[in-house]
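Novice: Have a look at the structure that comes next, please.
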Amino acid sequence: MSSQKKKISLFAFFLLTVITITLKTYFSYYVDFSLGVKGLVQNLILLMNPYSLVALVLSVFLFFKGKKAFWFMFIGGFLLTFLLYANVVYFRFFSDFLTFSTLNQVGNVESMGGAVSASFKWYDFVYFIDTLVYLFILIFKTKWLDTKAFSKKFVPVVMAASVALFFLNLAFAETDRPELLTRTFDHKYLVKYLGPYNFTVYDGVKTIENNQQKALASEDDLTKVLNYTKQRQTEPNPEYYGVAKKKNIIKIHLESFQTFLINKKVNGKEVTPFLNKLSSGKEQFTYFPNFFHQTGQGKTSDSEFTMDNSLYGLPQGSAFSLKGDNTYQSLPAILDQKQGYKSDVMHGDYKTFWNRDQVYKHFGIDKFYDATYYDMSDKNVVNLGLKDKIFFKDSANYQAKMKSPFYSHLITLTNHYPFTLDEKDATIEKSNTGDATVDGYIQTARYLDEALEEYINDLKKKGLYDNSVIMIYGDHYGISENHNNAMEKLLGEKITPAKFTDLNRTGFWIKIPGKSGGINNEYAGQVDVMPTILHLAGIDTKNYLMFGTDLFSKGHNQVVPFRNGDFITKDYKYVNGKIYSNKNNELITTQPADFEKNKKQVEKDLEMSDNVLNGDLFRFYKNPDFKKVNPSKYKYETGPKANSKK
């Protein structure tokens, strides 16, 4: 490269950087992101959508000259690559994309080290090959660079071409997916049609809009939501209303549990024999097999939030992290004010995770038994926290000392991605799909099942079982779409988008003192739990703002919204813009008569719930049946075993 003609000009370096970033992004679409790409138009959009913003950003550096212009171009390209790779790793773990809201959850990463490290793949070097080559040239082969300035009069042309390409991209996107930016809640749609870089810009704009919404909110906004939710309220079932008044309420959170495990056998052995028994209808528990999680990016925290508030989580980020200082009318506070319940949460992790130590105060939760109340010695810990069997045993001992009535929420941890378990704790062989995540899930789910059985037996021994309402539920899916190939081997069937929606069943079991069990096939979600519990306790709900309906009410609403705008009814499901029959998961070509009504209801539910959170609307509510929670009243002391970790 001794001649001037063979040197790399700044514009050539610009083109190389744009092309390699575009190719890496296209690679990620097919290797790491599950975007459901079909047809020539969508593939063309995938090739087009990274280019516009990447070229626009990097073209700014064409105004510079000399070596620093190359360095600025390199740094800009590296930052875009880093954004792409950060999304790749995040998607592998959460099946979603990074937003400005999720940056508020970065403090959780330290506590999830093992799970995060499992998200790295051997081929990840592909994302940085070009970066290393460019860095080598900039440091060791500067003589290859033509440092003459690029003609500034052509820079606006490059920028204009980038903007024009963006609008062409948007036109294709709107043709293939109408009202993309105004109606969709699903980040996968946005990334598929706009690319991860334009999505980041879009998310930034939405974040600013949401922050402004609180400042502009008024009592009129609250009135609109109240009028909407009151139209949806259902009458309680007289056979169940008040039957659990002042009974203890125990809520058991099964981490990452999905009900495809119920009655599932691996190598001839039942994966969850105890839960199978509870699901039979012959025990005192009523089992809801068509109960779905409704979480978004907040995952576990979203499930807690939805079940204790009958609100949906946020479309971006976690309500715990972003709206933890809002005013709420939560289930624990209502139970306290109406019937004198004392509430607690028990969890084998530290209290700052998911901002729990702050948000629980706004829920009116009296006590938080975090990791400092348990022996966190290395032998007792696996993956993200305390082993479930030890957690349940110690928690039952704490509960035995409580004064009735209490509302107690237990959050398990062992059945958490990446589903690792000490060999001595494994009592079933892994499945043999070849996918470490799916195969490990079988073992950790069995361990969770055994831990739950030991806990229920412990409650009986301690005299707590008969006088308690006991709820059991899965918080969110454990196996994401990234593992569909392995799931097909495990289940012996094709995992289509419709089937994956079916797999979002996480189950709900409830034991009510004085009532026999059974199987209830109503379609329901986590948003329905709060009104159910209030009615069981004999509390009139007409003045409470809730989006769910009582599971035992004859008027229970069987339309189950998902956070991305999809939904399922007792007859069909709406997934990725298509309608499928629940009977056989086949595509329905004739639109059901109630489809538009249900779709509008789902969109309105999510919109109204978002308005409540973004506007902090409960601060305006003068509810005659509720006194606003004063969070300063609550303080969560460090437990007696704070120094047990070794």
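Every residue gets a Cβ built from N, Cα and C, even glycine.
Every residue here is the original one, so none of the noted swaps is modelled.
Quoting Swiss-Prot on the mutagenesis of Glu255 to Ala: No activity. What Swiss-Prot records for Glu255, Thr300, Asp475, His476 is Mn(2+) binding site. What Swiss-Prot says about the mutagenesis result for Gly298 to Ala is this: Reduced activity. Annotation of the mutagenesis experiment Thr300 to Ala or Val in Swiss-Prot: No activity. Among the features that Swiss-Prot reports, active site is placed at Thr300, with the record citing experimental evidence. Where Swiss-Prot documents His409 to Ala as a mutagenesis experiment, the accompanying text is: Retained activity. Per Swiss-Prot, mutagenesis His416 to Ala is noted as: No activity. According to Swiss-Prot, the feature substrate binding site maps to His416.
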Novice: Around the Mn(2+) site formed by Glu255, Thr300, Asp475, His476, which additional residues qualify by having Cβ within 8 Å of the site's Cβ center?
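Specialist: Near the Mn(2+) site, beyond Glu255, Thr300, Asp475, His476, sit His253, Leu254, Ser256, Phe257, His293, Thr295, Lys299, Ser303, His416, Gly474.
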Novice: Spatially speaking, which of the recorded positions Glu255, His409, Asp475, His476 is closest to His416 (mutagenesis position)? Use C-alpha to C-alpha, please.
Specialist: Glu255
Novice: Please give me the CB contact count at 10 A for His476 (Mn(2+) binding site), counting all chains in the structure.
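Specialist: His476 (Mn(2+) binding site) is surrounded by 21 other Cβ atoms within 10 Å.
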Novice: Out of Glu255, Gly298, His409, give those mutagenesis positions positioned within 10 angstroms of Asp475 (Mn(2+) binding site), comparing C-alpha atoms, in sequence order.
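Specialist: Taking Glu255, Gly298, His409 one by one, the ones whose Cα falls within 10 Å of Asp475 (Mn(2+) binding site) are Glu255.
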Novice: Provide the number of Cβ atoms within 10 Å of the Cβ of Glu255 (mutagenesis position), excluding the reference atom itself.
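Specialist: Cβ-Cβ neighbours of Glu255 (mutagenesis position) within 10 Å number 25.
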Novice: Using a Cβ cut-off under 8 Å and a sequence separation of 6 or more, which residues in the same chain sit near Thr300 (mutagenesis position)?
Specialist: His253, Glu255, Trp354, Ile411, Asp475, His476
Novice: 10 Å Cβ neighbour count around His416 (mutagenesis position)?
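Specialist: Result for His416 (mutagenesis position): 22 neighbouring Cβ atoms inside 10 Å.
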Novice: Between the Cα atoms of Gly298 (mutagenesis position) and His409 (mutagenesis position), what distance do you get, rounded to the nearest Å?
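Specialist: The separation of the Cα atoms works out to 18 Å.
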Novice: Are there any residues at least 6 positions away along the chain from His409 (mutagenesis position) with a Cβ closer than 8 Å to its Cβ? List them or say none.
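Specialist: Same-chain residues close to His409 (mutagenesis position) (Cβ under 8 Å, separated by 6 or more) are Lys251, His253, Glu304, Ser343, Asp344, Val345, Met346.
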Novice: Under a three-state reading of DSSP, tell me whether His409 (mutagenesis position) is helix, strand or coil.
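Specialist: His409 (mutagenesis position) sits in a strand per DSSP.
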